[in-house]
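> So Swiss-Prot has the following annotated:
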MUTAGEN   L146 to E  Abolishes homodimerization and interaction with CRK isoform CRK-II
MUTAGEN   D330 to N  Strongly decreases homodimerization and interaction with CRK isoform CRK-II
MUTAGEN   A436 to E  Abolishes homodimerization and interaction with CRK isoform CRK-II
MUTAGEN   C453 to E  Abolishes homodimerization and interaction with CRK isoform CRK-II
Amino acid sequence: MSSPEPPTEPPEPDNPTWSTQPTYSNLGQIRAHLLPSKACRLRTPGSLSTNPEPLPPPLPKKILTRTQSLPTRRTLHPSSIQVQPPRRPFLGSHSVDKSQAAVGPACLPAELTFGPADAPLGLSLRDLHSPEAVHTALAARQLQGLRTIYARLRARLMGGHPGPCHPGHSFRLLDSSPCAESGDALYYRVVRAHEDAWHILVAKVPKPGADVPHPWGLELQASLSPHFNLQGLCGLVPEGTLPGAPWRGAVALAAEVPERTVAQWLAEACTQPPEEFVWAVALLLLQLSAALKFLEAWGAALVELRPENLLLVAPRGCATTGPPRLLLTDFGRVCLQPPGPPGSPGPHAPQLGSLLRALLSLAAPSTTPLAAGLELLAAQLTRLRPSASRTRGALQALLWGPGPELRGRGAPLGPWLRALGPWLRVRRGLLVLRLAERAAGGEAPSLEDWLCCEYLAEATESSMGQALALLWD
């Protein structure tokens, strides 16, 4: 209800007079049992005592009002209403009844939740006051982001797989000369078309006089799911489908078009600076160990590891200046090798050790930590004969850490293993930041970036501990 109009002239602050000034009174101050109500009408002092007017009917019961002020909020009681400078800005109000006013605030600040814009944090206000909760949430989000980056890069690198051949496909020979030559096969580029879709494949033609391939290995190659470091087959080119083809009979079709072999690459790469050559050798051996790990999991083993039967392919969707993609193609020398119990000698360790020593001998001696680690790994492969999985873990540790400095000489095993967890979380965060910086600059990721993502996304304290133990125990 609106209040009476204010007087035309303000009263003197020291001596207010009841006879000359209008009086604003509240029935709550006269009657304690009534809540605050409307102001009374003007009356003179005499009329108040001689002829009191009848009281108006009581107003409806009002409810208390709670105000919100910065930085805290509290319930204001009638006894505590007083002027306290400085005044806080009024933000708003909401009404509560007496029962709610006695309870207190609806929720504590520590129990407040964020708005929709803060939902990706996955944290409450109480979690922000706990460093452990913040660190745990950040570590989980970094790992999730790293796995997402790894999956997307893998889809880019392996995207566009042609799939198996069907009777409705047509074929056309692109070149009369081979695009690549391995130790026991020649590769010719072939176009496979069906309606509006087409793919460039390669016909794998055995060389005259080559060793008879093992049939079990060829059956295994035809049944394998796509793997980044194993040559995949798409079917056969029927005899007579390609008139003028420089071969006879049906030949296998492979999905990836090779550029050269590892033996041909070595003839050119050994002229690079020693540091660059050693790094490239480690990346190639890492991919080879991934292929051998897959074979060992299937109960198979490669009888003879020859650089001329290891093909190199340009990875899809990556920078052309990065390392090439390695393909294991010699399935004709793959035989059945049932896996033994955990810790049994790896069937490929001696061959990997010999190949590593041969590769390191082609370049000038290097004093880098990576070169020293590779020489040590070559000796451990011959002496301990680890599995391809452990060899792959050791190569990952040599390329991206952690190094032997994390453990220290003579350090107890327990603190050393506990330090691997924080190291792994920091390393993941740094990799995500580096990839984000490069993506912001428009730089395409390389095959090396994907291999590093694969390592940090899969690594655990246990796997890193086994890799370091293989290298430096």
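Each residue, glycine too, has its Cβ placed from N, Cα and C.
In this structure the noted substitutions are not present, so the sites keep their original residues.
Can you walk me through where each of these features ends up in the structure?
Around L146 (mutagenesis position), the same-chain residues at least 6 positions away in sequence with a Cβ under 8 Å from its Cβ are R428, L431, V432, C453, L456, A457. Mapped onto three states, the DSSP output places L146 (mutagenesis position) in helix.
For D330 (mutagenesis position), the count of additional Cβ atoms within 10 Å of its Cβ stands at 23 [all protein chains shown]. In the three-state DSSP classification, D330 (mutagenesis position) falls within coil.
Over all protein chains present, the Cβ of A436 (mutagenesis position) has 12 other Cβ atoms lying within 10 Å. DSSP classifies A436 (mutagenesis position) as helix under the three-state reduction.
Secondary structure at C453 (mutagenesis position), taken from DSSP and collapsed to helix, strand or coil, is helix. Of all Cβ atoms in the shown protein chains, 24 besides its own fall within 10 Å of the Cβ of C453 (mutagenesis position).
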> What Cα-Cα separation, expressed in whole Å, is found between A436 (mutagenesis position) and D330 (mutagenesis position)?
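Given the Cα positions, A436 (mutagenesis position) is 38 Å from D330 (mutagenesis position).
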